[in-house]
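Participant: I'd like to ask you about the structure that follows.
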Amino acid sequence: MGFNIAMLCDFFYPQLGGVEFHIYHLSQKLIDLGHSVVIITHAYKDRVGVRHLTNGLKVYHVPFFVIFRETTFPTVFSTFPIIRNILLREQIQIVHSHGSASTFAHEGILHANTMGLRTVFTDHSLYGFNNLTSIWVNKLLTFTLTNIDRVICVSNTCKENMIVRTELSPDIISVIPNAVVSEDFKPRDPTGGTKRKQSRDKIVIVVIGRLFPNKGSDLLTRIIPKVCSSHEDVEFIVAGDGPKFIDFQQMIESHRLQKRVQLLGSVPHEKVRDVLCQGDIYLHASLTEAFGTILVEAASCNLLIVTTQVGGIPEVLPNEMTVYAEQTSVSDLVQATNKAINIIRSKALDTSSFHDSVSKMYDWMDVAKRTVEIYTNISSTSSADDKDWMKMVANLYKRDGIWAKHLYLLCGIVEYMLFFLLEWLYPRDEIDLAPKWPKKTVSNETKEARET
């Protein structure tokens with residue numbers, strides 16, 4: 001018997017990113033395993049209401065005020081009526097939220113706990129402790145996860161970061177990495193349709209990502225001119241958009257690199273593979289990274305990886321696929337890039353086996369099965385007392401911080417008052433149940449038979 005699961009996050013299609021693809025691919029594989037999945041996110045321009053995606057995946061686009069980078073305005077309580085209605089209509093058993101910076105994720109967990117549902121949270125990011133934004137997010141996460149059933153982190157570094165930020169027990173935190181659809185990131189076939197635009201005499205370095213300071217954009221604008229001045233046969237392809245885009249334009253003009261640096265701007269995800277296949281090396285200068293899915297995608301296209309060692313990056317790929325910078329600095333990244341260029345130029349490393357290795361290491365079906373194990377565990381071992389409202393309110397009061405714990409307590413009490421009010425105004429037995437999408441479980445044997 002499958003679970004009825006709701007994924008909650010501010011970030012989903014049509015916006016593209018690592019969290020969005022994680023939610024989509026995980027949901028698709030959960031459906032293949034026989035579970036029912038709906039996604040609850042905010043409206044994106046004309047995407048309002050209910051949308052049905054491949055395999056019967058239902059998406060609720062809730063109209064809500066967006067403040068910054070597709071994050072909705074935090075109100076704690078105002079999303080309760082609509083989220084409660086959806087959870088009851090879809091007969092949800094498990095609420096799975098994603099993203100520390102997502103308002104829908106935080107409020108969804110709070111409302112689900114109040115309704116007595118099982119809750120899971122996946123963290124995709126690393127946060128520090130030395131600026132106002134990080135402190136605010138950490139305090140909010142501490143409140144949200146006080147009564148969580150299980151937390152999933154995408155790397156061991158992310159898990160350690162989560163423990164320090166929220167003081168949760170390590171026993172309820174699991175590590176499940178991201179994955180990649182290796183079929184979508186096949187290396188270039190010289191005899192096929194994807195042909196390299198650059199001359200084979202050139203070494204092409206690819207950079208793909210959001211052009212933000214935390215993604216190393218300031219470092220890249222200083223690294224690229226240095227590498228170009230040292231190697232006449234090196235060219236760059238930079239794909240992505242963000243507030244640092246103009247800095248890249250200025251860098252190209254000031255160093256007269258118009259013929260050696262292509263600035264593509266935002267690239268649709270279905271075109272990312274085509275961009276990667278134009279290169280020999282992938283350069284990743286991120287200042288913070290919990291996992292780094294793009295590294296797996298680049299390696300799947302047989303690119304040699306040059307990267308920093310921040311966060312969970314060292315856990316992602318084997319050493320033979322990567323050249324690490326000793327420090328997150330311009331000089332060390334230039335040195336690592338020069339080393340990778342010499343490896344490619346001398347053909348000291350055969351990268352043609354990278355794709356097969358990555359396809360064996362990362363698979364979304366494996367991620368889904370491990371996630372289902374967590375769902376099964378919290379459903380079978382947890383008791384009804386865990387969701388007793390008096391116990392959960394008491395847990396909020398036990399948190400550290402003389403002001404914080406009183407604020408948590410006040411929010412918890414108001415939440416339960418609102419819960420009882422909604423139960424009286426809109427009784428759950430008067431809410432129509434949504435019909436389930438007809439589905440058939442896809443077994444591994446069936447998939448193998450189809451492939452053969």
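Placed from the backbone N, Cα and C atoms, the Cβ positions cover glycine too.
Here the original residues stay in place, and none of the substitutions has been built in.
Copying in the features that Swiss-Prot gives for the protein in this structure:
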- GLU289 to Ala: Severe growth defect (MUTAGEN)
- GLU289 to Asp: Reduces the transferase reaction 12-fold (MUTAGEN)
- GLU297 to Asp: No transferase activity (MUTAGEN)
- CYS301 to Ala: Reduces the transferase reaction 5-fold (MUTAGEN)
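Describe the structural context of each listed feature in the structure shown, including burial, neighbouring residues and relevant distances.
Facilitator: Around the Cβ of GLU289 (mutagenesis position), a 10 Å sphere holds 28 further Cβ atoms from the protein chains shown. DSSP assigns GLU289 (mutagenesis position) to coil in the three-state reduction, placing it in neither a helix nor a strand.
Spatially close to GLU297 (mutagenesis position) yet at least six residues away along the chain are VAL180, PHE185, VAL272, ARG273, LEU276, judged by Cβ distances under 8 angstroms. Classification of GLU297 (mutagenesis position) by DSSP places it within a helix.
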Participant: Return only the integer: C-alpha distance in Å from CYS301 (mutagenesis position) to GLU289 (mutagenesis position).
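Facilitator: Rounded to a whole number, the Cα-Cα distance is 21 Å.
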Participant: Within 10 Å of the Cβ of CYS301 (mutagenesis position), how many other Cβ atoms can be counted across all chains shown?
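Facilitator: I count 26 other Cβ atoms within 10 Å of it.
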